[in-house]
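Asker: Provided herewith is a single structure, encoded as structure tokens, for subsequent inquiry.
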Amino acid sequence: MRGPGHPLLLGLLLVLGAAGRGRGGAEPREPADGQALLRLVVELVQELRKHHSAEHKGLQLLGRDCALGRAEAAGLGPSPEQRVEIVPRDLRMKDKFLKHLTGPLYFSPKCSKHFHRLYHNTRDCTIPAYYKRCARLLTRLAVSPVCMEDKQ
């Protein structure tokens, strides 16, 4: 991506070159002026390179983020170390969120197998976007006839 900086640099070099030739034979040129002019041009080129490399790095990082998104979608996902850090906090938040939505729920020993299957193995209770569905399913399970038998 060489956008507007490349023509600007070319134009600057043309202007500097034309200004140097314009003096011609009227004034004798000293080598120090030529060195100063060359040093100035080199500094300008370095500034432009820094500016373009910063833009290029930003674009590379953006591209890398998109590539990671595709990799995660393909099932590669983040490294196992990152998963270990995320899961415990997520489980606590899941529990708090579901208790907030459902209130205190009681499941009889007969019903605990159904509860564990629902809570740990369904999409609704494992993906945070579906926690409201999970809360609805858990409350329906708690008041179902199978789970209400031991309460009476």
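Placement of Cβ uses the backbone N, Cα and C atoms for every residue, glycine included.
These came from Swiss-Prot, pasted as-is:
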type	residues	note
MUTAGEN	Cys66 to Tyr	Abolished interchain disulfide bond without affecting homodimerization
MUTAGEN	Phe97 to Glu	Slightly reduced affinity for receptor tyrosine kinase LTK
MUTAGEN	His100 to Glu	Slightly reduced affinity for receptor tyrosine kinase LTK
MUTAGEN	Arg123 to Glu	Reduced affinity for receptor tyrosine kinases ALK and LTK
MUTAGEN	Arg136 to Glu	Reduced affinity for receptor tyrosine kinases ALK and LTK
Asker: Have a look around Phe97 (mutagenesis position) and count the other CB atoms within 10 A of its CB, chains all included.
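Answerer: Total other Cβ atoms inside 10 Å, all chains included: 15.
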Asker: Do me a favour and check the Cα-Cα span between Arg123 (mutagenesis position) and Arg136 (mutagenesis position); whole Å is fine.
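Answerer: Per the Cα atoms, Arg123 (mutagenesis position) and Arg136 (mutagenesis position) stand 13 Å apart.
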Asker: Do me a favour and check the Cα-Cα span between His100 (mutagenesis position) and Arg136 (mutagenesis position); whole Å is fine.
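Answerer: His100 (mutagenesis position) and Arg136 (mutagenesis position) have their Cα atoms 12 Å apart.
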Asker: Tell me, how many other CB atoms lie within 10 A of the CB of His100 (mutagenesis position), whichever protein chain they belong to?
Answerer: 10
Asker: Arg123, Arg136: which of these mutagenesis positions has the highest Cβ count within 10 Å of its own Cβ?
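Answerer: Per the Cβ count within 10 Å, the most buried is Arg136.
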